[in-house]
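Below: one structure, written as structure tokens.
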Amino acid sequence: MAEPFSTILGTDGSGGRCKYLNKGIVGLGSYGEAYVAESVEDGSLCVAKVMDLSKMSQRDKRYAQSEIKCLANCNHPNIIRYIEDHEENDRLLIVMEFADSGNLDEQIKLRGSGDARYFQEHEALFLFLQLCLALDYIHSHKMLHRDIKSANVLLTSTGLVKLGDFGFSHQYEDTVSGVVASTFCGTPYYLAPELWNNKRYNKKADVWSLGVLLYEIMGMKKPFSASNLKGLMSKVLAGTYAPLPDSFSSEFKRVVDGILVADPNDRPSVREIFQIPYINKGLKLFVQALKKNERISDSVKEVLVTQVSEILSSEVSPDAHRFLVSQINYDVTHRGHVNKLGGGNGKSWKPRFLQIVRGQLILTDDEEGNNPKGLNLEQVQGACPVPHSTAKRDFVFALNTVGGKGMWFQAVSHGDMEMWVHAIQRGIGVA
């Protein structure tokens with residue numbers, strides 16, 4: 001049997017028989033490797049990530065497909081660009097943009113060795129602002145990143161930073177299921193308090209991780225550390241951390257304090273962070289510096305300037321779109337025809353009528369209400385789209401319960417599927 005991807009990823013001796021030449025390994029993961037690759041067509045560099053699907057559980061495979069979907073749906077200068085993906089012989093290949101200056105974790109460790117060489121305030125601010133712009137784009141497109149950490153912040157020689165690796169780890173869903181210790185290969189420094197407490201999470205969990213990362217950029221160390229998970233959890237829930245260096249302004253340090261708030265209902269959204277006067281002023285300075293940067297293309301400048309201009313012209317009141325995380329919203333209603341995937345050995349899709357009303361999901365055989373089955377929204381963990389490559393059907397969404405049970409439904413259209421997911425998320429207080 002031929003090696004997987006032999007016509008796509010080859011070595012220097014492959015000649016014109018492949019699209020990319022493998023130039024060497026740059027990373028190792030639980031299920032495979034990442035390589036620097038060179039395009040045979042134009043000589044440009046990219047990253048080829050190869051994963052062994054045979055070693056993955058069904059959940060891990062869903063995470064891999066989710067990463068592909070998230071990357072493919074993103075088009076932003078501060079997010080690693082998706083190029084293509086292929087699957088052969090139980091192997092998955094994802095080709096994506098190459099960042100030529102390593103990652104932020106490496107940079108922090110390098111600066112922190114010996115006498116710490118702190119970032120200058122404008123350097124730290126511009127790093128943070130670019131990550132905020134990336135996260136604003138992700139959240140505005142109804143996605144979560146779920147794995148924000150310094151190792152996933154990639155650096156380039158142009159000065160642009162790029163967010164990569166969308167939530168391929170087990171981090172959030174497994175933590176909610178209460179299996180933190182057996183899941184993490186490392187200590188979950190960036191995990192939000194609501195996840196340690198096994199509560200529902202939403203985009204505010206990404207914001208917490210962003211706050212931890214900002215502290216790390218400014219302080220050259222993580223705000224919370226301990227010798228074991230129990231100790232780390234205690235520190236995170238207490239919200240105590242060492243003061244940041246005096247080389248940073250009090251206004252900048254207050255941004256960290258404002259983000260690392262234990263209650264997600266009191267934690268700002270990214271849009272609310274942009275309204276902080278210090279950050280708002282920083283955005284204007286960032287645009288000025290961006291326009292003068294000759295290493296960045298005009299097309300990229302235009303995208304970022306347009307986004308910042310929209311942010312600066314918008315107003316977000318503190319109570320706008322406010323909701324309580326984990327509080328059931330009894331005012332949410334939605335109803336319509338769906339197909340439901342049955343359980344057992346003979347799984348099949350059956351037409352059903354689904355509705356959300358008075359804090360309950362009610363499933364019946366038909367619109368007349370025959371054979372009703374109810375589920376309190378208190379028992380619902382979340383809802384999300386299922387990729388076609390996984391469901392083998394269009395417009396499928398999954399509903400996950402607090403007890404770990406999953407149910408799949410097929411909507412009548414893509415728009416209908418999005419409405420169902422959003423309605424369920426609003427009903428359980430996470431959207």
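The backbone N, Cα and C atoms fix where each Cβ goes, and this holds for glycine too.
Residues or ranges marked as active site, proton acceptor by Swiss-Prot: Asp147. As annotated by Swiss-Prot, ATP binding site applies to Val26, Gly27, Leu28, Gly29, Ser30, Tyr31, Gly32, Glu33, Ala34, Lys49, with the evidence given as sequence analysis. What Swiss-Prot records for 20-279 is domain 'Protein kinase', and it gives sequence analysis as the kind of evidence. What Swiss-Prot lists as domain 'PH' is 331-429, and the listing cites sequence analysis. Record note (Swiss-Prot) on the natural variant Ala192 to Pro: In strain: TREU66. The natural variant Lys199 to Leu is recorded by Swiss-Prot, whose note states: In strain: TREU66.
Sequence-distant neighbours of Ala192 (variant position) (same chain, six or more apart, CB under 8 Å from its CB) are Tyr201, Lys204, Ala205, Trp208, Ser209, Pro264, listed in sequence order. For the domain 'PH' (331-429), DSSP puts the residue distribution at 21 helix, 44 strand, 34 coil. Listed in sequence order, the residues of the same chain lying 6 or more apart from Ala34 (ATP binding site) and placing their CB within less than 8 Å of its CB are Ile25, Val26, Gly27, Leu28, Val47, Ala48, Lys49, Val50.
Of the recorded residues, Lys199 (variant position) and the residue listed as 'active site, proton acceptor' place their C-alpha atoms 17 Å from one another.
The domain 'Protein kinase' (20-279) scores a mean pLDDT of 86 in the predicted structure. Comparing local CB density within 10 A for the recorded positions Val26, Asp147, Lys199, the maximum falls on Asp147. Sequence-distant neighbours of Gly32 (ATP binding site) (same chain, six or more apart, CB under 8 Å from its CB) are Lys49, Val50, Met51, Asp52, Arg91, Leu92, listed in sequence order.
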